[in-house]
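According to Swiss-Prot, the mutagenesis experiment Trp151 to Ala or Phe carries the annotation: Decreased ability to bind serotonin and psilocybin. Here Swiss-Prot notes a mutagenesis experiment, Asp155 to Ala, with the remark: Abolished binding to serotonin and psilocybin. As annotated by Swiss-Prot, serotonin binding site applies to Asp155, Asn343. Among the mutagenesis results in Swiss-Prot, Leu229 to Ala has the note: Strongly increases dissociation of bound lysergic acid diethylamine, without affecting binding affinity. Reduces signaling via arrestins, but has no effect on signaling via the phosphatidylinositol-calcium second messenger system. The residue drawn here is the original one. Here Swiss-Prot notes a mutagenesis experiment, Ser239 to Ala, with the remark: Decreased ability to bind serotonin and psilocybin. One mutagenesis experiment catalogued in Swiss-Prot, Ser242 to Ala, is accompanied by this note: Decreased ability to bind serotonin and psilocybin. In Swiss-Prot, a published mutagenesis experiment is listed as Ser280 to Ala, annotated Increased ability of hallucinogens to desensitize the receptor. For the mutagenesis experiment Ser280 to Asp, the note given by Swiss-Prot reads: Reduced receptor desensitization by nonhallucinogenic agonists. While the structure shown retains the original residue, Swiss-Prot records the mutagenesis experiment Gly463 to Val with this note: Loss of interaction with PATJ. Here Swiss-Prot describes Asn465 to Ser as a published mutagenesis experiment; the accompanying note says: No effect on interaction with PATJ. Acquires the binding properties of HTR2C; when associated with S-470. As a published mutagenesis entry, Cys470 to Ser appears in Swiss-Prot alongside the note: No effect on interaction with PATJ. Acquires the binding properties of HTR2C; when associated with S-465. Where Swiss-Prot documents Val471 to Ala as a mutagenesis experiment, the accompanying text is: Loss of interaction with PATJ, CASK, APBA1, DLG1 and DLG4.
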Amino acid sequence: MDILCEENTSLSSTTNSLMQLNDDTRLYSNDFNSGEANTSDAFNWTVDSENRTNLSCEGCLSPSCLSLLHLQEKNWSALLTAVVIILTIAGNILVIMAVSLEKKLQNATNYFLMSLAIADMLLGFLVMPVSMLTILYGYRWPLPSKLCAVWIYLDVLFSTASIMHLCAISLDRYVAIQNPIHHSRFNSRTKAFLKIIAVWTISVGISMPIPVFGLQDDSKVFKEGSCLLADDNFVLIGSFVSFFIPLTIMVITYFLTIKSLQKEATLCVSDLGTRAKLASFSFLPQSSLSSEKLFQRSIHREPGSYTGRRTMQSISNEQKACKVLGIVFFLFVVMWCPFFITNIMAVICKESCNEDVIGALLNVFVWIGYLSSAVNPLVYTLFNKTYRSAFSRYIQCQYKENKKPLQLILVNTIPALAYKSSQLQMGQKKNSKQDAKTTDNDCSMVALGKQHSEEASKDNSDGVNEKVSCV
């Protein structure tokens, strides 16, 4: 842009396109005395810089000039950024719906993923469109200056919330592997929501200094007309607190979780191979279902038993979940690391580095980081069957899973042992009463028959007696 404004040869090369676009040449009609501008006037306007000393690069930064000189480039950029925005919003809305409606997905880890989807969705709604607008305006801030600090605050807030959620998920999974009894006993829906609130509170606290100081001093959020963090202290401290420290915790806990799962799987396989019998903890009450679930992961019983098979299955499920989360962690790190590393380099080698190159890299890397918010729903779709089936139904506007007729047949063919003993006793009493009533009716009918036969025989005997007496 600066080259086009400063070099006369570059400006004269654009006259061919100006001669072909009569409608666009009217943009310069205000600079001439005549009502309509012709091609020679346009040529003189671009070349005769001596007679027009007030012409500068600032005049070339108007929206009409930008749309004329960079029409093709800006349209491609707008198209790519619009695709990222649509994928981010639509995909994360599907994740929120899936966790809210599917009972299979309602657990602590998926609640964290739903909150992460909310952060990514808000990033697509509030931050990405404004960033796309700045691209169209040549990375100049086109909105009121007070909104610049608010926009940077939202950008840092949602990006920090994303990595804080991933860090919290990694810690939660590690605690669940290391201490399953304590984790299962104290891990409820309420506790999960409290952890999510804590994550959002930390994210707000980290990003709050930006609007506090940025609204008071515009120089902290403006640099040469562009809306960005211009304070080196903000850049350094914010990068380490909001990204590098949580990243270190997330990576360490994730690898410790993988190591613990491998160790547990090795122990379980060795127990199955050697058929070693360990303590059975038979003193536990059979009616305590929660206690049984708590010890399924930490107790290995006789090989071939139901508990041993289920322990191995639980380890396999944990490994699959860690695989999916590992892919999410890896993509987030790969997509955001270039931006934060370049951001730190811009502060450290401020004098020796080329600011134009650093600025261009930051503009590209920030959108690669935004792309991670759109990738997460795709990962869930590829590696989780429940998410995949839920997304396909939601796209078809089917928000409830269709029940198969076989399920109704199974409900109607429940064996008698599935009922409670009290229900069986009541049924037996009812049947015994009906049998007794039937027996009484039968007995009464027999009695009536006997009575009728006795009366008939009595009548006959009376008749005989009467006849005898008469004789």
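Numbers here mean position along the shown chain, with the first residue as 1.
Cβ atoms here come from the backbone N, Cα and C positions, even for glycine.
None of the substitutions listed is reflected here, since the structure keeps the original residues.
Overlay of Swiss-Prot feature records on the structure.
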residue	record	DSSP class
Trp151	mutagenesis position	helix
Leu229	mutagenesis position	coil
Ser239	mutagenesis position	helix
Asn343	serotonin binding site	helix
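Of all the mutagenesis positions listed (Ser239, Ser242), Ser239 has the fewest other CB atoms within 10 A of its CB. Here the mutagenesis positions are Trp151, Asp155, and the one ringed by the most other CB atoms within 10 angstroms is Asp155. Across the structure, Asn343 (serotonin binding site) and Ser239 (mutagenesis position) place their CA atoms 8 angstrom apart.
If you compare Cα positions, Ser242 (mutagenesis position) sits closest to Asp155 out of the mutagenesis positions Trp151, Asp155, Leu229. Distance between Cα atoms for Trp151 (mutagenesis position) and Ser239 (mutagenesis position): 17 Å, as a whole number. Leu229 (mutagenesis position) and Ser239 (mutagenesis position) are 11 Å apart (CA-CA, integer value). Separating the Cα atoms of Asp155 (mutagenesis position) and Leu229 (mutagenesis position) is a whole-number distance of 11 Å. In sequence order, Ile152, Ile210, Lys220, Val221, Val235, Gly238 make up the list of same-chain residues 6 or more apart from Leu229 (mutagenesis position) whose Cβ falls under 8 Å from its Cβ. There are 22 other CB atoms within 10 A of the CB of Asn343 (serotonin binding site), with all protein chains counted.
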